[in-house]
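Data first, discussion second: the structure below is written as structure tokens.
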Amino acid sequence: MAAAAATPRLEAPEPMPSYAQMLQRSWASALAAAQGCGDCGWGLARRGLAEHAHLAAPELLLAVLCALGWTALRWAATTHIFRPLAKRCRLQPRDAARLPESAWKLLFYLACWSYCAYLLLGTSYPFFHDPPSVFYDWRSGMAVPWDIAVAYLLQGSFYCHSIYATVYMDSWRKDSVVMLVHHVVTLLLIASSYAFRYHNVGLLVFFLHDVSDVQLEFTKLNIYFKARGGAYHRLHGLVANLGCLSFCFCWFWFRLYWFPLKVLYATCHCSLQSVPDIPYYFFFNILLLLLMVMNIYWFLYIVAFAAKVLTGQMRELEDLREYDTLEAQTAKPCKAEKPLRNGLVKDKLF
């Protein structure tokens, strides 16, 4: 795998479009692509897969081994670090049970987002400031730069682990089924975009999605720690409130503003300008649009959360996502537990 960055262009980056421009140009490009595809069908799909998909068996094996490694590492961290920490800090039982999951996800998303931010903002890759450049010089079977390949290995193996973890390790929640769909779609996007060498746009998607998960898990940890050892800790409560506001803002800005205007505009419209016969155009854009739909779905939880706060129905941060079915049927919280109704709105991302 090569380490060379994308070839720089002398032209000034194209200004980011408005929502209306993005929708109009993307629809026109997609319609033209559909009308010009005379041989679209399973035959073309099979030929495109055979000619343009490059994913070696050793790469798949390495991803599976890393997924097993994530699972083992999470178990070890939960057993030897997170649970003893919760016990030492004298967290409420419900909070102590949820701390390992949030702590684990915070560490992963913080590390991966920091790495992706470094690649996009600290190196010569122009993809964040010039999203159409993700398709400049694209070639079928081109070498993947080693630093982007590392990001793909981390993310792909983690989402493979996350499918297992959602079913067998995480608390079951209202949107866990949607979360499973999200993980499957994300893993399919990661594997296929790597195979078809759309890794540049994948790096941008990683960056735009992981930042909100960092804030979510950090905020949830402060919610768990704000009432511990029989006392209320105002600092953690303040940080949780500020983190909630920051999370809501970043969710909209990164996933509902930048994601469609940078990523979807580049994949739906600009891709055909750079590579008129780009393979699997509709397949990838349908998956990315499905990801956008799920982002909007979770944003509805955020709106419901904000509405409860603004109307005074909620005096403490309450989890609109987290719930345990058995606990909901049997548990009756005591007075000391009421200020600890915790959580936020959503749990991750591509």
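Just so it is clear, glycine is given a Cβ too, placed from its N, Cα and C backbone atoms.
Look at Swiss-Prot and you will find 97-311 tagged as domain 'TLC'. Swiss-Prot gives this note for the published mutagenesis HIS182 to Asp: Decreased ceramide synthase activity. Among the mutagenesis entries in Swiss-Prot is HIS183 to Asp, noted as: Decreased ceramide synthase activity. While the structure shown retains the original residue, Swiss-Prot records the mutagenesis experiment LEU189 to Glu with this note: Decreased ceramide synthase activity. For SER193 to Ala, Swiss-Prot lists a mutagenesis experiment annotated as follows: Does not affect ceramide synthase activity. Annotation of the published mutagenesis LYS220 to Leu in Swiss-Prot: Does not affect ceramide synthase activity; the original residue is retained in the structure shown. According to Swiss-Prot, the naturally occurring change ALA266 to Asp is described as follows: In toppler (to) mice; impairs ceramide synthase activity.
In this structure, the CA atom of HIS183 (mutagenesis position) is 10 Å away from the CA atom of LEU189 (mutagenesis position). On a Cα basis, ALA266 (variant position) lies 16 Å away from LEU189 (mutagenesis position). For LYS220 (mutagenesis position) paired with HIS182 (mutagenesis position), the C-alpha to C-alpha distance reads 21 Å. Highest local Cβ density among the mutagenesis positions HIS182, HIS183, LYS220 belongs to LYS220, counted as other Cβ atoms within 10 Å over all protein chains shown. Distance from the CA of ALA266 (variant position) to the CA of SER193 (mutagenesis position) is 14 Å. Long-range Cβ contacts of ALA266 (variant position) within its own chain (separation 6+, distance under 8 Å): PRO131, PRO132, VAL134, PHE135, VAL201, LEU204. Over all protein chains present, the Cβ of LEU189 (mutagenesis position) has 24 other Cβ atoms lying within 10 Å.
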